[in-house]
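*Asks:* For reference, Swiss-Prot lists these features for the protein:
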type	residues	note
DOMAIN	36-71	domain 'EF-hand'
BINDING	Asp49, Asn51, Asp53, Lys55, Glu60	Ca(2+) binding site
DOMAIN	296-385	domain 'ABM'
MUTAGEN	His358 to Ala	No effect on interaction with APBA3
Amino acid sequence: MACAGLLTVCLLRPPAPQPQPQTPRHPQLAPDPGPAGHTLFQDVFRRADKNDDGKLSFEEFQNYFADGVLSLGELQELFSGIDGHLTDNLETEKLCDYFSEHLGVYRPVLAALESLNRAVLAAMDATKLEYERASKVDQFVTRFLLRETVSQLQALQSSLEGASDTLEAQAHGWRSDAESVEAQSRLCGSRRAGRRALRSVSRSSTWSPGSSDTGRSSEAEMQWRLQVNRLQELIDQLECKVRAVGPGPHKGGPSWYPPEPGPCWRPGPHSVPSQAPRLEPLREEDLAKGPDLHILMAQRQVQVAEEGLQDFHRALRCYVDFTGAQSHCLHVSAQKMLDGASFTLYEFWQDEASWRRHQQSPGSKAFQRILIDHLRAPDTLTTVFFPASWWIMNNN
């Protein structure tokens, strides 16, 4: 009877569902990162886009790409050609597409850079998690591998910088042969991406900027420095008098930076006590003797983002020390506004050629890279020429 009941239950049970044939699943592919260099360009042009609106105005385009070779008209023509709609807003994606179409032999280079960037970030994350728990031998191996990786990358960077500097020097040479020298005032900004630290300049003991710099001031250069420092003292006196007779300090007014002697203030080795120097009158014959008797003064005004002030201070001190040590730099000083985030940098050079060589030096390029990362607005660069006779003073 029990067996009959069990048989009845088995017959009444609904049939078990038949297994459905499995459809083969294709492995999910990683999202396409886009053409080689596209990710890199996006990061580069994002820093050039100060408004973070995904577009570059011509002013932002000029600030980032001006290299002293292409004229303003040529830059405008390039901007309009990429834009295609004759607007003043160029989408960064269009800019990425434009450069992606012109990569040529650098296509595999940029693709390798993007892969290298991902690999380095992954290795750094793993090192951060595993290094402290690793044995001493494993820690030693990690330090060795990291040090050798840095060495190999620095060797590649040196080769690339050498080629870049050579091409830029040639381009500036061709441009100077075709154009006359004239005073100019323009907005200027860094034109390259990268975050190379200024310490790479200070660690180089064999590099000397400019092929004609000897590193030792001649007697004539010492006289130049003496005259420039005297003029600087005269300017200081005049500014003090203006502040004394004018209204009291107000927000946004100037104050000398730094207020005490420090690495960022370079009065020069030939400063003399103030003796109320006077300027000699201009003589017409001095103007007819050519550009050799003209001094160039470069004024750079910057507005630093609050979160980048500390890094900017360090970079500014390094740059002022580096610039003041150049044999053709007559004087360099920095001024800080009372708002704490605005600065004016003054550089006096013996001639324009020396200043332009300095602009192409590793120290100057490193400082410009710091600027593009930490400024809240494009910096303003103004250059003015002074006849040499204006700087001749006497103490009688």
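Just so you know, glycine gets a Cβ as well, placed from its N, Cα and C.
At each noted site, the model still has the original residue.
The structure displayed is predicted, hence computed values, not measured ones.
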*Asks:* Rounded to a whole angstrom, what is the C-alpha distance between Glu60 (Ca(2+) binding site) and His358 (mutagenesis position)?
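*Replies:* With the alpha carbons as reference points, the distance is 24 Å.
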*Asks:* Can you check which residues sit near Lys55 (Ca(2+) binding site), meaning Cβ under 8 Å from its Cβ, same chain, 6 or more apart in sequence, and list them in order?
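*Replies:* Correct list: Asp49, Asn89, Leu90, Glu91, Thr92.
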*Asks:* In whole Å, how far is His358 (mutagenesis position) from Asp53 (Ca(2+) binding site) when you measure between their Cα atoms?
*Replies:* 34
*Asks:* Please work out the helix, strand and coil residue numbers for the domain 'EF-hand' (36-71) from the DSSP assignment.
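*Replies:* Across the domain 'EF-hand' (36-71), DSSP assigns the residues as follows: 19 helix, 3 strand, 14 coil.
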*Asks:* To which of the binding-site residues Asp49, Asp53, Glu60 does the lowest count of other Cβ atoms within 10 Å belong?
*Replies:* Asp53
